[in-house]
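Taken verbatim from Swiss-Prot:
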BINDING   Ser436, Arg582, Lys585  ATP binding site
BINDING   Asp448, Asp450, Asp519  Mg(2+) binding site
MUTAGEN   Ile405 to Asn  Mice display postpartum failure of lactation and strongly reduced milk protein synthesis. Otherwise, mice develop normally and mammary glands are normal. The mutation causes an activation of the OAS2 pathway, characterized by a strong increase of Ribonuclease L (RNASEL) activity
MUTAGEN   Lys444 to Ala or Gly  Strongly reduced 2'-5'-oligoadenylate synthase activity
MUTAGEN   Ser509 to Leu  Abolished 2'-5'-oligoadenylate synthase activity
MUTAGEN   Pro538 to Leu  Strongly reduced 2'-5'-oligoadenylate synthase activity
Amino acid sequence: MGNWLTGNWSSDRSSGYSSGWSPGGSSGVPSGPVHKLEKSIQANLTPNENCLKQIAVSSVPSQKLEGYIQENLKPNRESLKQIDQAVDAIWDLLRSQIPVKEVAKGGSYGRETALRGCSDGTLVLFMDCFQQFQDQIKYQDAYLDVIELWLKIHEKKSVKHEHALVVQVSVPGQRILLQLLPVFNPLRSNENPSSCVYVDLKKSMDQVRASPGEFSDCFTTLQQRFFKKYPQRLKDLILLVKHWYEQCQEKWKTPPPQPLLYALELLTVYAWEQGCQAEDFDMAQGVRTVLRLIQRPTELCVYWTVNYNFEDETVRNILLHQLRSQRPVILDPTDPTNNVGKDDGFWELLTEEAMAWLYSPSLNTESPAPYWDVLPMPLFVTPSHLLNKFIKDFLQPNKLFLKQIKEAVDIICSFLKNVCFLNSDTKVLKTVKGGSTAKGTALKRGSDADIVVFLSSLESYDSLKTNRSQFVQEIQKQLEEFVQAQEWEVTFEISKWKAPRVLSFTLKSKTLNESVEFDVLPAYDALGQLRSDFTLRPEAYKDLIELCASQDIKEGEFSICFTELQRNFIQTRPTKLKSLLRLIKHWYKQYERKMKPKASLPPKYALELLTVYAWEQGSGTDDFDIAEGFRTVLDLVIKYRQLCIFWTVNYNFEEEYMRKFLLTQIQKKRPVILDPADPTGDVGGGDRWCWHLLAEEAKEWLSSPCFQVEQKGLVQPWKVPVMQTPGSCGGQIYPTVGGVTK
């Protein structure tokens with residue numbers, strides 16, 4: 001068992017750990033947070049610990065960070081076990097004397113983010129006699145006096161600090177400054193709290209005029225649960241960030257507020273959730289991401305909806321008030337009234353220190369130095385009048401990025417045309433740049449470069465289906481041999497398919513500041529050379545439709561053959577519509593990332609087409625209100641069960657074979673969204689994908705500040721029909737759809 005030493009920062013003794021806590025140590029724990037005790041601790045550190053204090057973590061090479069954490073920052077497991085036993089002994093003593101129903105462990109100790117050496121912790125005592133938040137205000141001090149008295153009777157020393165008693169739990173190699181906090185327990189079960197808990201919290205705070213976050217300790221159980229679900233490696237990253245923060249404090253004359261430490265822990269969790277979510281990640285990459293976020297305090301707005309959300313009006317108003325307040329905002333995920341990131345004048349100092357480490361040689365041992373793509377604030381809290389700025393600042397790639405992408409694409413296209421099939425009978429007919437980069441809708445750091453390579457040996461849809469996997473393998477083989485003679489680094493993604501349709505890889509080069517992800521797809525040249533005044537060969541579609549009728553072909557299986565048409569359909573659109581497309585894609589990606597468990601969502605291309613349709617039908621102008629466009633697309637997603645959308649720009653109802661096929665397509669189960677380049681491609685898919693999940697997310701977003709305009713109320717969607725018919729597209733055909741003649 002460990003020593004329970006109060007107010008005494010003497011070195012550990014070799015005896016007295018067998019049972020309970022040894023009395024001893026001078027009275028009077030220093031009243032400030034842990035960082036105020038650093039000088040006292042320093043004098044009693046072992047030589048190795050003293051050495052650690054002198055080594056700036058910012059000087060540790062990136063490849064050695066993991067070893068640094070394991071060797072210097074992580075507490076010893078046996079020490080933590082002894083700490084647990086000592087804390088449990090405190091709990092056993094107190095519950096035998098006072099009406100404590102249960103306890104929760106908080107602070108760094110409870111969150112399992114305690115640093116080796118000295119750290120903070122709390123033992124929250126849920127008092128059986130506290131029936132409401134107000135009781136905590138009325139009776140907390142009285143119970144602290146009772147607890148202090150019982151501790152003295154048992155020769156256990158403590159110091160009263162604000163609304164807590166502070167004791168030191170000490171074992172060899174580890175000390176915890178433990179606050180004892182008698183509080184009200186608003187959670188009557190182990191389940192997630194209902195909105196009533198937070199409505200009651202707001203009501204009680206108003207009655208007693210409590211400060212924001214004053215009752216946050218009541219939610220320690222939730223805080224413990226919140227951190228428990230995260231992988232150990234993320235907690236190791238938190239230790240690294242906290243250790244850096246402690247070293248920063250030593251340079252500052254005035255100690256920062258204790259909540260800032262918790263804010264950095266939450267910011268680290270946010271960075272990992274938004275940018276990684278993998279249990280095995282590069283530690284330096286995580287550090288760079290956190291430091292980049294710290295550099296942007298005036299934009300930081302971080303929150304979670306795991307314990308509270310926007311459904312209840314009272315809770316929604318609390319949240320919106322917080323999210324509209326001055327940045328930085330980092331909300332406690334267990335208490336919406338508690339902004340632990342509030343700026344008390346220290347963020348500027350922290351920003352300077354973050355910049356110094358971020359651009360230090362030790363953290364830039366490779367070029368480019370990778371980091372996760374994480375925004376400092378979510379789209380949800382962006383006011384409607386700032387959406388254009390959000391797109392420009394966070395989503396739209398700069399000219400340098402686009403130049404880098406172009407250079408990378410040119411490198412691969414040159415390889416495909418001039419090297420890959422040099423000694424083969426197969427010839428490259430053409431390479432076509434596809435995907436968001438070619439369409440002009442690429443996201444900053446979040447878009448792939450697609451290259452479709454049309455090969456002479458692929459002479460039909462059938463030959464493409466049969467032979468494309470061998471061409472994928474051949475391209476990979478040739479590329480692997482070629483890069484050995486170049487200053488490139490290529491990492492191939494292992495396909496989950498036995499017969500892969502695409503070669504996916506990441507390209508790094510000394511000439512590129514960013515690594516670029518590629519998808520290379522072999523294709524059959526069904527269209528030949530396109531010209532703007534050229535009417536498409538009807539054979540291309542006729543052959544495709546006949547093949548689909550005779551064989552079990554998945555819808556859109558050969559859409560890759562029509563990449564040029566897909567690209568041109570978007571590429572020619574106004575710049576502002578492309579901005580709206582970026583916004584919708586970002587919204588989609590954010591939901592895709594947070595969705596648990598994972599499900600099969602509709603393809604992003606479906607959302608792109610839905611966005612174009614909304615603009616065509618609702619605006620059609622080069623200059624429109626982004627918030628209205630965004631709101632309209634979400635409205636269409638919510639109405640997915642009614643959607644029937646198609647275009648007649650590349651095919652129409654004139655030819656008999658096409659007319660019959662299209663009439664069959666548009667009478668399928670909703671939603672129906674036909675690819676304007678490929679009539680066999682229904683990216684709406686009926687019930688093939690989980691549209692209902694996307695619709696639920698869209699409904700939640702209707703309460704977002706994105707759609708609130710002061711004085712004018714809510715942003716209204718454009719008036720857009722959810723269903724098209726051949727007649728509405730000028731086809732002079734009025735079929736029966738859903739039992740109604742259109």
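Including glycine, each Cβ sits where the backbone N, Cα and C put it.
Modelled residues match the original; the substitutions are not represented.
Taking Asp450 (Mg(2+) binding site) as the reference point, none of the recorded positions Ile405, Lys444, Pro538, Arg582, Lys585 has a C-alpha atom within 10 Å of its C-alpha. Neighbour density around each Cβ, counted as other Cβ atoms within 10 Å, peaks among the binding-site residues Asp448, Asp450, Asp519 at Asp450. Restricting the recorded positions Pro538, Arg582, Lys585 to those with a CA within 10 Å of the CA of Asp448 (Mg(2+) binding site) leaves an empty set. With a 10 A radius on its CB, Pro538 (mutagenesis position) counts 13 other CB atoms from all the protein chains. Taking only the Cα positions, the spacing between Ile405 (mutagenesis position) and Ser436 (ATP binding site) is 11 angstrom. Comparing the Cα of Lys585 (ATP binding site) with the Cα of every entry in Lys444, Asp519, Pro538, these being the recorded positions, the smallest distance points to Lys444. Between the C-alpha atoms of Lys444 (mutagenesis position) and Ser436 (ATP binding site), the distance comes to 11 Å.
Sequence-ordered, the extra residues of this chain that approach the Mg(2+) site, with Cβ no more than 8 Å from the Cβ center of Asp448, Asp450, Asp519, are Gly434, Gly435, Ala449, Ile451, Val502, Ser504, Glu517, Phe518, Val520, Leu521.
Highest Cβ count within 10 Å among the recorded positions Lys444, Arg582, Lys585: Arg582. Looking at Arg582 (ATP binding site) and Asp519 (Mg(2+) binding site), their Cα atoms lie 20 Å from each other. Within 10 Å of its Cβ, the residue among the recorded positions Ile405, Ser436 with the fewest other Cβ atoms is Ile405.
Each residue contributes its Cα atom, and for Ser436 (ATP binding site) and Pro538 (mutagenesis position) those atoms are 27 Å apart. Rounded to a whole number, the distance between the Cα atoms of Asp519 (Mg(2+) binding site) and Pro538 (mutagenesis position) is 29 Å. For the binding site of ATP, formed by Ser436, Arg582, Lys585 according to the record, the largest Cα to Cα distance is 10 Å, rounded to a whole number.
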